[in-house]
Amino acid sequence: MFGPAKGRHFGVHPAPGFPGGVSQQAAGTKAGPAGAWPVGSRTDTMWRLRCKAKDGTHVLQGLSSRTRVRELQGQIAAITGIAPGGQRILVGYPPECLDLSNGDTILEDLPIQSGDMLIIEEDQTRPRSSPAFTKRGASSYVRETLPVLTRTVVPADNSCLFTSVYYVVEGGVLNPACAPEMRRLIAQIVASDPDFYSEAILGKTNQEYCDWIKRDDTWGGAIEISILSKFYQCEICVVDTQTVRIDRFGEDAGYTKRVLLIYDGIHYDPLQRNFPDPDTPPLTIFSSNDDIVLVQALELADEARRRRQFTDVNRFTLRCMVCQKGLTGQAEAREHAKETGHTNFGEV
């Protein structure tokens, strides 16, 4: 069967005897997974915070609602030169000191919100930071521990989701020919549990869905990502360049690994971390505790959004490649497909 041997080789283990059974609300459509996401997937949102220190006001970059306290302190250290152990972070009026005792606390669990101004002071009751911990040293440390995340472009051939997932779980193997087997795998899983994968979930009968997903002109979405997350037993994070958010599939399942995709409204690409040493292969599988990679993914999405590198699926112009009718947005495309049975669309 597709996946198990190579998945194990790279540390992503398909679930033994996997029958399906992932909670979800709506199937992906020809226009991708915009809209409802599976129950249990979680969204990260980018946060914008400022900090005020002795040398002025600074903008803190690359934070999300799930950034940990220790990562926030690392960035503050890079800006101010105050070691994390000597920081006092105050917020509000009158200013109150945040509890920094647990470095694993995430920002959304603190009494702060995006847009707040943080006041940074040095705790005079603690030993002063050593001369080696300067702004320059801290900045170098942060740069070394935050390698750049990059996108690998895969073919836009209606199977970009499957090619992208294969790429990341196989440790950086680009193989568009994997798509038919992945489609058959998903069809087998769905067919094995018709009670769960009902028409209410799939938007069509179980048999119709299985026939549909095996075609090479249909697009994958939330349903397929959820199934692949459980099959490979890893969290699949999809960062959206239009909304600058991350939807996380399989987060609550206790998986120890995560992989990342970037989505622009109609196309998926895999994300990977490259290293300066050309002999070191790119990293595509991350620890599920590595929240730094999530922040980097949000930064990448935010940059793409500012450059308008996304497609608004509710407004983009399509043409039915069967009858050549012009359509606007995924809603019209979905209705046209329902009325005519035509499902091959191209973007104009």
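Even glycines carry a Cβ here, placed using N, Cα and C.
Unsubstituted: the structure retains its original residues.
The annotation domain 'OTU' is assigned in Swiss-Prot to 149-274 on the grounds of sequence analysis.
Marked as active site, nucleophile by Swiss-Prot on the basis of a curator's inference: CYS160. Mapped onto three states, the DSSP output places CYS160 (active site, nucleophile) in helix.
Per Swiss-Prot, the feature substrate binding site maps to ILE266.
Quoting Swiss-Prot on the mutagenesis of HIS336 to Ala: Reduced activity toward 'Lys-27'-, 'Lys-29'- and 'Lys-33'-linked ubiquitin without affecting activity toward 'Lys-11'-linked ubiquitin; when associated with A-342. The Cβ of HIS336 (mutagenesis position) has 20 neighbouring Cβ atoms from other residues within 10 Å, across all protein chains displayed.
Recorded in Swiss-Prot as a mutagenesis result, HIS342 to Ala carries the remark: Reduced activity toward 'Lys-27'-, 'Lys-29'- and 'Lys-33'-linked ubiquitin without affecting activity toward 'Lys-11'-linked ubiquitin; when associated with A-336.
The feature active site is assigned by Swiss-Prot to HIS342 (among others), with similarity to another entry given as support.
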- Message: Measuring Cα to Cα, how far is HIS336 (mutagenesis position) from ILE266 (substrate binding site) in Å?
- Response: 18
- Note on the structure: One residue among the recorded positions CYS160, ILE266 has the fewest other C-beta atoms within 10 A of its C-beta, namely ILE266
- Message: Can you give me the Cα-Cα distance between CYS160 (active site, nucleophile) and ILE266 (substrate binding site) in Å, rounded to a whole number?
- Response: 9
- Using DSSP, break the domain 'OTU' (149-274) down into helix, strand and coil residues and give each count. 52 helix, 27 strand, 47 coil
- Query: Do you know the mean pLDDT across the domain 'OTU' (149-274)?
  - Reply: 94
